[in-house]
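Chemist: Structure incoming, see below.
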Amino acid sequence: MKLELVFIPSPGDGHLRPLVEVAKLHVDRDDHLSITIIIIPQMHGFSSSNSSSYIASLSSDSEERLSYNVLSVPDKPDSDDTKPHFFDYIDNFKPQVKATVEKLTDPGPPDSPSRLAGFVVDMFCMMMIDVANEFGVPSYMFYTSNATFLGLQVHVEYLYDVKNYDVSDLKDSDTTELEVPCLTRPLPVKCFPSVLLTKEWLPVMFRQTRRFRETKGILVNTFAELEPQAMKFFSGVDSPLPTVYTVGPVMNLKINGPNSSDDKQSEILRWLDEQPRKSVVFLCFGSMGGFREGQAKEIAIALERSGHRFVWSLRRAQPKGSIGPPEEFTNLEEILPEGFLERTAEIGKIVGWAPQSAILANPAIGGFVSHCGWNSTLESLWFGVPMATWPLYAEQQVNAFEMVEELGLAVEVRNSFRGDFMAADDELMTAEEIERGIRCLMEQDSDVRSRVKEMSEKSHVALMDGGSSHVALLKFIQDVTKNIS
């Protein structure tokens, strides 16, 4: 019998792309599986041209056992105030999701029986469990971040619900550390993302976190060799969650990005081909990472002082009070130090949107200054490129702590991990700090570089036949089949 799974990603490139890739892994591994990915459109003000192009490309890529269904944008525009209302926005799509799944479950030809086997929902789409329950099928979760942050999230919820301990009371502490079972080192509270330190957000987040336990299993975009402490926690008898399957690294590694025909990007890739091995530092801060003029100048000064070749993905952050993806700077000469572009013309390239995986794959790249988004972190490890951490928002502070302090797989740019792109005030990183981080990152014989090379090899092995993630994915497919038998 053929089995049908419904995948529901959260809006946003960082959630949609990994879920698409893990769906492809599923259909590649089992000929009896078919998957429909139901795509929820971005909230008003968050969509970008790259994201729209990617979704359009998916619609044309549908095949017999992997199809895509893009839902309609609600007639009433959603509020620009996204703080507690994001989950309400997702919840509004439940009727459309139900109608879409009803069409999937219509009786087909008698000679090709298929059965709905379950929903795989994104970590921010837990309310879709209600729809799965209406169809009488199990739900599973895909966690786009790492196992360590999953462990932190459920531990903080446990403290809140069981121990009556509210970590947001520690918001202003710069010295308090918390023992968490998914790490071997105490985690400074200053590394917590703002969502866990804001009383307004905690009840909203924990309503989602509690529902993790309603699933039959959790797929995590990591591999067992990378996060042994977290996986030890989840595999123990006291684990607070259902089975956790490590199926990563799951990445979209297409060399051609959505703007691959762009002359500027093609020029940068050609330029990289002409540079010595491991001589170029790459600075890129994700789909939501941008800077204002003051910080851009400090980065420019640091790059020039360091003397290293560079590729810099530079975009303008939204004005304070606005939310949305960063925009292109219209005139770099106006915001960068006078004469910078001329003085660095032979050793550096600046671009807006960057084809990140194509750049990281180039042998000329010797280091990666990153916001520590989990997808970017996995890409840096996959390509064996050491990373300097500059977390900006969400769980990136925790990712940075894990990579630098817990695993020794990165160096830090800043001494404090506190930061958030929605904070009221910017914390300016000085040119001296940035230069120091770049010089440390680009050391050719560092222990970090050696450890990254070793972990890169392990990441590839994990996905091979018999590798830890390959075995976990097969186990998940077996369990899906067993759970509907």
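Even glycines carry a Cβ here, placed using N, Cα and C.
Every residue here is the original one, so none of the noted swaps is modelled.
Where Swiss-Prot documents HIS26 to Leu as a mutagenesis experiment, the accompanying text is: In hyr1; resistance to hypostatin. Residues or ranges marked as UDP-alpha-D-glucose binding site by Swiss-Prot: SER287, 354-356, 371-379, 393-396.
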Chemist: Given the binding-site residues SER287, GLY373, GLU395, which one's Cα is the least distant from that of HIS26 (mutagenesis position)?
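Modeler: Result for HIS26 (mutagenesis position): the nearest of the binding-site residues is GLY373.
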Chemist: Would you pick out, from the binding-site residues SER287, GLN356, SER376, the residue whose Cβ has the largest number of other Cβ atoms within 10 Å?
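Modeler: In terms of Cβ crowding, the pick is SER376.
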Chemist: Name, in the order they occur in the sequence, the residues of the same chain whose CB lies under 8 A from the CB of GLY373 (UDP-alpha-D-glucose binding site) and which sit 6 or more residues away.
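Modeler: Those within reach of GLY373 (UDP-alpha-D-glucose binding site), by Cβ under 8 Å and sequence separation of 6 or more, are GLY14, GLY286, ALA394, GLN396, ASN399.
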Chemist: Per DSSP, HIS26 (mutagenesis position) is which: helix, strand or coil?
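Modeler: Where HIS26 (mutagenesis position) sits, the three-state DSSP reduction gives helix.
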Chemist: At a 10 Å cut-off from the C-beta of GLU379 (UDP-alpha-D-glucose binding site), count the other C-beta atoms across all protein chains.
Modeler: 24
